[in-house]
Amino acid sequence: MGACGSKGSTSDKGLASDKDGKKAKDRKEAWERIRQAIPREKTAEAKQRRIELFKKFDKNETGKLCYDEVHSGCLEVLKLDEFTPRVRDITKRAFDKARALGSKLENKGSEDFVEFLEFRLMLCYIYDFFELTVMFDEIDASGNMLVDEEELKRAVPKLEAWGAKVEDPAALFKELDKNGTGSVTFDEFAAWASAVKLDADGDPDNVPESA
């Protein structure tokens, strides 16, 4: 996994307490479907799926995707909104990161669009941000997009199941709460989770490369 987020500004509720009407079983089934829906693998079959998926996203047939096309494709083609109400936030993070990195690759790519060269990269980031969102929402019991110290302490078994070693929950909270506000944002959690390589699904990603 490799993703870092910006400050969570969305007001959408988290998934942890089923405030969006989904139960744990529903989320697990949706998560498995999304794993199958996003062709991230470096295989000929997955690449062919990406070619077909790119064409479905590229409604204007320009050979490049603007953000609105990416967001629309994630809703209409991949149906990622079945998983979380925060699709726009997740896809925007992934789109921005992929196009920024893609524009630096051999001076190719566009600053405003994602081309096929960056498409797999973007899909990997979408998957990463979904995984980070799953973990954060499981910890954020209140659904307010902030994790307090008590929520973190209660989540220690989950953190350890995802691969973290937590010997001192209080010390970990101080480490995560970089600005000392008394709560941990999605951005702070995502940076730490990526650094320690937390894995919610047991399927570690390869380092994203070109299409």
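The backbone N, Cα and C atoms fix where each Cβ goes, glycine too.
So, quick note: what you're seeing has the original residues, none of the substitutions.
Note that the structure is a prediction, hence the values are computed from the model and not measured.
For the natural variant Lys23 to Asn, the note given by Swiss-Prot reads: In strain: Miranda, PBOL and DM28C. According to Swiss-Prot, the natural variant Arg33 to Pro carries this note: In strain: DM28C. The natural variant His71 to Tyr is recorded by Swiss-Prot, whose note states: In strain: Miranda, PBOL and DM28C. Here the residue is the original one, but Swiss-Prot notes a natural variant at this spot, Lys79 to Arg: In strain: DM28C. Annotation comment: Swiss-Prot describes 81-116 as domain 'EF-hand 2', evidence class a curator's inference. While the structure shown retains the original residue, Swiss-Prot records the natural variant Pro85 to Ser with this note: In strain: PBOL and DM28C. Natural sequence variation is annotated in Swiss-Prot for Arg86 to Gly, with the remark: In strain: DM28C. Annotation of the natural variant Ala98 to Ser in Swiss-Prot: In strain: PBOL; the original residue is retained in the structure shown. According to Swiss-Prot, the natural variant Ala100 to Val carries the annotation: In strain: Miranda. Ala100 to Thr appears in Swiss-Prot as a natural variant; the accompanying note says: In strain: PBOL. Residues or ranges marked as domain 'EF-hand 3' by Swiss-Prot: 127-162. Summarising the annotation, Swiss-Prot assigns Ca(2+) 2 binding site to Asp140, Ser142, Asn144, Glu151 and lists a curator's inference as the type of evidence. One entry in Swiss-Prot concerns the natural variant Leu152 to Phe. Its note says: In strain: Miranda, DM28C and PBOL. Residues annotated as Ca(2+) 3 binding site in Swiss-Prot, with sequence analysis given as evidence: Asp177, Asn179, Thr181, Ser183, Glu188. Among the sequence features in Swiss-Prot, the natural variant Ser210 to Lys is noted as follows: In strain: Miranda.
The DSSP secondary structure for Lys79 (variant position) is coil.
Taking Lys79, Ala98, Ala100, Ser142, Asn144 as the recorded positions under consideration, the smallest Cα distance to Glu188 (Ca(2+) 3 binding site) is found for Asn144.
Residue counts for the domain 'EF-hand 3' (127-162) under DSSP, split into helix (H, G, I), strand (E, B) and coil, are 25 helix, 2 strand, 9 coil. If you count neighbouring Cβ atoms within 10 Å for each of the binding-site residues Asp140, Glu151, Asp177, Glu188, the highest count belongs to Asp140. Among the recorded positions His71, Pro85, Arg86, Ala98, Ser142, the residue whose Cα lies closest in space to that of Asn179 (Ca(2+) 3 binding site) is Ser142. Fewest Cβ neighbours within 10 Å among the binding-site residues Asn144, Asn179, Ser183: that distinction goes to Asn179.
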